[in-house]
Amino acid sequence: MGTPGEGLGRCSHALIRGVPESLASGEGAGAGLPALDLAKAQREHGVLGGKLRQRLGLQLLELPPEESLPLGPLLGDTAVIQGDTALITRPWSPARRPEVDGVRKALQDLGLRIVEIGDENATLDGTDVLFTGREFFVGLSKWTNHRGAEIVADTFRDFAVSTVPVSGPSHLRGLCGMGGPRTVVAGSSDAAQKAVRAMAVLTDHPYASLTLPDDAAADCLFLRPGLPGVPPFLLHRGGGDLPNSQEALQKLSDVTLVPVSCSELEKAGAGLSSLCLVLSTRPHS
């Protein structure tokens, strides 16, 4: 038996999908959201891929952009991955459901065990699922329903799975994330704090908590690529995006902070953790 939570963030590969021109128009722009600068969004996406590959040392796989899938870059919504198992989700928006096809094929090619959702009554967006290393929390939100959460529990039977009500338009991971194996980070909004309080009641494990001024700053990724002698990384929104949260993030002293920007991609509804899928194809020690 290893240390509880030690499986959190283990990764060798990252999967991303290129930004299509259609992201700047139609559904990709999002109703009522500001106009999106396509070139800037593509630059942000390119920098993210570079950080994953060069800074974190991950093997990067990039699916090509597809104009018929304007929100295709938000592939974090298309799968829930733990160990060698990938649960292919059923996004709330019917227009987004074809996004899972290319992701499924890529994960199959990497040797993961694929689990499908066959229940047409289920909805599940991957960014409503938070894995702590010990257990899963699934946000019951506009995007994910109780049947979707039940399928997460059926798929990952080795872990406790609890449901957390999420109010407003957010996904659970848009409100809180893991700053380390024992630390939950959360935004300061009422919705974020309500979610964290619910998690504290539901869990049997003691987590430290860190409140950040910005909800979007809590949408981060704790990653352990397993590089010799290198501490874990925290991929997070940088000072150019969220300056008010940087001082609080410095309190996470056990990680190497790796800032990235996705302020333009955010206009299409992207949070940081929605822009990539990370997985490990190495045996877990």
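Note that the numbers count up from 1, one per residue, in the order the chain is shown.
Using N, Cα and C of the backbone, Cβ positions are placed for all residues, glycine too.
None of the noted substitutions appears here; every position holds its original residue.
Here Swiss-Prot flags His171 as active site, proton donor, drawing on similarity to another entry. Residue environment of His171 (active site, proton donor) contains 26 other Cβ atoms, counted within 10 Å of its Cβ in all protein chains.
All chains included, 26 other C-beta atoms sit within 10 angstroms of the C-beta of Cys276 (active site, nucleophile). Secondary structure from DSSP puts Cys276 (active site, nucleophile) in coil. According to Swiss-Prot, the active site, nucleophile annotation covers Cys276.
Here Swiss-Prot notes a mutagenesis experiment, Ser68 to Asp, with the remark: No effect on inhibition of MAVS-mediated innate response activation. A sphere of 10 angstroms centred on the C-beta of Ser68 (mutagenesis position) encloses 10 other C-beta atoms.
Of all the Cβ atoms in the protein chains shown, 16 others lie within 10 Å of the Cβ of Ser162 (mutagenesis position). Quoted from Swiss-Prot, the note on mutagenesis experiment Ser162 to Asp is: No effect on inhibition of MAVS-mediated innate response activation.
One mutagenesis experiment named in Swiss-Prot is Thr163 to Asp, and its note says No effect on inhibition of MAVS-mediated innate response activation. Annotation note: Thr163 (mutagenesis position) sits in a strand segment as assigned by DSSP.
The Cβ neighbour count for Thr203 (mutagenesis position), using a 10 Å radius over every protein chain in view, is 16. The mutagenesis experiment Thr203 to Asp is recorded by Swiss-Prot, whose note states: Loss of mitochondrial translocation upon viral infection. Loss of inhibition of MAVS-mediated innate response activation.
There are 16 other Cβ atoms within 10 Å of the Cβ belonging to Thr211 (mutagenesis position). In the three-state DSSP reading, Thr211 (mutagenesis position) counts as strand. What Swiss-Prot says about the mutagenesis result for Thr211 to Asp is this: Loss of mitochondrial translocation upon viral infection. Loss of inhibition of MAVS-mediated innate response activation.
The number of other CB atoms found within 10 A of the CB of Ser245 (mutagenesis position), across every protein chain shown, is 25. For the mutagenesis result Ser245 to Asp, the note given in Swiss-Prot is Loss of mitochondrial translocation upon viral infection. Loss of inhibition of MAVS-mediated innate response activation.
There are 22 other CB atoms within 10 A of the CB of Thr163 (mutagenesis position), with all protein chains counted. DSSP assigns Ser245 (mutagenesis position) to a helix.
Looking only at Cα atoms, Cys276 (active site, nucleophile) sits nearest to His171 among the recorded positions Ser68, Ser162, His171, Thr203, Ser245.
Note: the CA-CA distance between Thr211 (mutagenesis position) and Ser245 (mutagenesis position) rounds to 9 Å.
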